[in-house]
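First the structure, in the form of structure tokens, and then the observations on it.
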Amino acid sequence: MLLTCTNSLKISSQAKEWESKTLTGMSLEQLNKRIRIPASDIEGTMTSRVKEMLSKVELSVSSYDTAWVAMVPTLDSSKQPLFPKSLKWIMENQQPDGSWGLDLSHPLLIKDSLSSTLACVLALQKWNVGQQLVHKGLDFVQSNIWAATDEHQRSPIGFDMIFPSMIEYGRDMGLNLSLNQSLVEAMLLKRDLETKRLFYYLKDKPSNLAYVAEGLNTLNDWKEVMKFQRSNGSLFNSPSSTAAALIHLHDGKCFEYLNSLTKKFGNAVPTIYPFDIYARLFVIDSLEKLGIDRYVREDKEKMLDDIYRCWMQGSEEIFSDPTCCAMAFRILRTNGYAISSDALANFDEKESLFYEKDAKSTLELFKASQTTIFQDEPVLDKINAWTSTYLEKELRDGTIPDKSLHAEVDYALKHIQANLVRLEHRSYIENYNVDNVSLLKASYRFCNVDNRDLLTFSFQDYNMCQSMHRKELDYLEGWIKKCGIDQLEYARQTIKYAAFSIASSIFQPKFSDGRISWAQNSVLTTIVDDFFDYGGSMEELVNLIELVQRWDDHTTIGYKSKEVEILFNAVYSTTNDLADKARILQGRCVKKHMIDSWIFLLKAMLKEAEWARNKIVPTMDDFIPNGYISFALGPIILTSLYLVEPLSEEAVNSEEYEKLYMVISILGRLINDRVATQSDGAQGKLNIVTLEVINGKGAITEEEVQEKVARTIDSNRRELLRMVSQTEGSIVPKACKDFFWTMSNVLHLFYMGDDGYSSPTKMMSAVNAVINEPIVLP
């Protein structure tokens with residue numbers, strides 16, 4: 001049933017361990033021996049490097065923030081710098097072209113270089129030192145001032161307010177700034193208009209303005225700014241903001257904060273501190289998006305436990321920053337930690353961001369809004385509304401200059417419900433930003449996070465897993481011929497889609513048996529569904545059910561047709577093979593469970609066939625309990641779970657297990673029936689939409705039913721994600737629960753036309769991306 005709406009559809013692996021010979025006719029046991037993953041560097045040196053990245057993340061220094069620290073005078077005199085070693089660092093770190101900054105070669109970071117360079121020039125001019133350096137710095141600013149108004153340049157937070165103000169500071173100091181006067185006036189006008197606008201719109205959120213206080217030339221009450229001083233003495237963990245406050249107020253706690261930074265980092269300071277939580281979230285998020293986090297599972301879990309403790313303690317580092325808060329919320333919730341979305345209430349409006357055009361923060365908030373697990377989470381609903389609108393506009397207008405971020409936003413918006421992680425991994429790998437440069441008020445990077453290593457690691461791992469998927473598909477194509485189901489006239493060629501549907505999310509090598517089971521039963525249930533719809537007579541349908549009920553004693557019954565014989569033997573031999581394999585993993589025989597799932601399915605399909613052929617209109621109370629079983633996810637999902645991880649009888653008989661199956665089955669039935677209303681009607685089949693209209697007797701229209709079904713789909717999807725994510729009180733293994741969530745994403749992919757794969761061409765491209773085409777990096 002899973003594949004009923006799909007359209008009909010050479011690998012040259014670089015790994016020498018893989019052969020390209022066909023596996024047609026091989027047994028499942030032989031296949032598993034052939035595709036065993038060899039020990040390699042993937043589990044050796046690279047894993048050690050990733051663990052090192054997780055254990056300690058180092059941040060680059062910021063010329064911009066160091067310059068502001070260098071401008072702070074001693075507390076008893078305005079003629080001497082309080083941090084002379086920071087001033088010395090500036091004098092020793094000018095680049096040959098006269099600039100200061102992190103990434104001088106990046107063509108889109110010229111605004112950042114302008115800001116850092118002018119700040120350093122101001123520091124030198126203030127203390128009347130390094131005049132030659134000042135002249136070289138001014139030459140750089142004058143030569144590159146065009147970038148200050150270039151909308152295609154990546155802009156540091158608050159640049160349009162801070163940079164013009166620094167020009168004014170420079171003039172007041174007597175700097176000879178030979179800049180285009182009309183351009184400077186335009187920047188000053190834009191700053192003033194932006195300041196007025198923000199004062200008006202952010203009167204209830206003054207912290208956003210205080211973050212860029214060094215750029216507010218009209219700010220008279222610095223004591224108001226100090227309301228946002230944190231327990232560590234800083235303003236927003238920003239050395240530049242804290243230094244600006246210390247210049248005006250001589251606050252002791254500000255001094256202690258900056259003094260500790262210069263001691264810790266050796267005279268030059270980073271653009272944000274502390275940054276431990278965000279840095280670790282950044283690395284975890286990168287590993288997840290690259291598909292390699294499984295190699296450091298224990299380290300990741302330990303780190304998430306630490307982050308969760310910080311969350312529960314109300315860490316300022318988390319809750320004061322939208323990017324950090326959104327990322328922490330999403331990663332913690334999807335990894336099973338019980339946290340409330342109310343923590344994101346401060347970011348439920350666009351104006352809550354420090355910087356209006358902060359696409360990175362907006363994307364993180366949008367992703368967080370996708371993790372709704374309760375029926376009433378208004379904060380996430382509000383965040384989803386404004387972030388999706390904003391990001392869609394940014395894409396249309398082409399105003400996201402960072403190529404990697406642009407690709408990530410584009411993927412996130414196009415695959416809201418059909419987010420198949422392997423496609424996300426591939427997109428992220430192919431668009432990965434190896435420069436590892438991010439922007440706050442200045443650019444920064446994590447010095448010991450080697451993005452090139454991560455990229456190499458991830459693309460090798462992707463291609464290795466893909467090689468296994470290709471071998472699995474070879475085996476499945478041989479199985480089709482061996483079973484003879486390719487001889488059935490009405491049997492659609494769905495094996496590629498079946499293999500893709502599971503490999504696109506459950507890709508890990510150790511789950512190969514589970515993937516093969518999923519694909520085999522997806523094909524079998526689709527063919528059986530067609531047989532019950534129009535391929536077989538009632539006598540043949542009853543015959544097939546009796547054969548399955550007898551199982552090993554089926555020879556006493558006989559076959560009513562060749563089609564029945566082929567179908568039964570395919571179900572019989574495949575289920576027996578899978579049960580033998582499952583027995584090894586489970587330590588007990590689970591064949592009866594597998595057979596029962598087929599019996600329940602066939603009886604439900606027979607009931608629907610009787611309704612259709614006898615033109616009976618059932619009540620909704622009769623249709624739904626039967627309809628969720630007839631959607632055929634029992635053999636597909638439940639059988640596969642026995643080949644994933646040990647699954648106790650307690651878990652199989654639990655309310656949690658039954659509810660997972662029921663919720664995903666109802667979800668599938670709703671998604672299918674919402675889309676297939678017209679096609680089902682043409683075939684004389686009833687579904688939830690048409691039944692609701694018929695039983696409503698004119699009181700409800702089809703459009704109203706469609707809207708009702710859409711709301712129910714959303715409700716069930718939230719409930720499913722809650723059950724899959726929760727860990728407290730759960731006895732079903734997480735790896736098994738992931739199969740239910742994978743099915744939800746696959747159903748949206750196959751049945752919904754608004755997630756990017758509605759055309760055969762796009763679907764084929766997705767199949768090839770996961771199974772056939774290795775990643776080739778430039």
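Glycine too: its Cβ is placed from the backbone N, Cα and C atoms.
If you look up Swiss-Prot, you'll see D529, D533 marked as Mg(2+) 2 binding site. Taken residue by residue with DSSP, D533 (Mg(2+) 2 binding site) is part of a helix.
Per Swiss-Prot, Mg(2+) 1 binding site is recorded for D529, D533, and the stated evidence type is similarity to another entry. The Cβ neighbour count for D533 (Mg(2+) 2 binding site), using a 10 Å radius over every protein chain in view, is 18.
As annotated by Swiss-Prot, Mg(2+) 3 binding site applies to N672, D673, D680, with the evidence given as similarity to another entry. In the three-state DSSP classification, D673 (Mg(2+) 3 binding site) falls within a helix.
Record note (Swiss-Prot) on the mutagenesis of A676 to T: Strongly increased catalytic activity.
D529 (Mg(2+) 2 binding site) and N672 (Mg(2+) 3 binding site) have their C-alpha atoms 14 Å apart, to the nearest angstrom. On the backbone, the CA of A676 (mutagenesis position) and the CA of D533 (Mg(2+) 2 binding site) stand 14 Å apart.
D533 (Mg(2+) 2 binding site) sits 15 Å from N672 (Mg(2+) 3 binding site), counting Cα to Cα.
Ranked by how many other Cβ atoms sit within 10 Å of their Cβ, the binding-site residues D529, D673 place D529 at the bottom.
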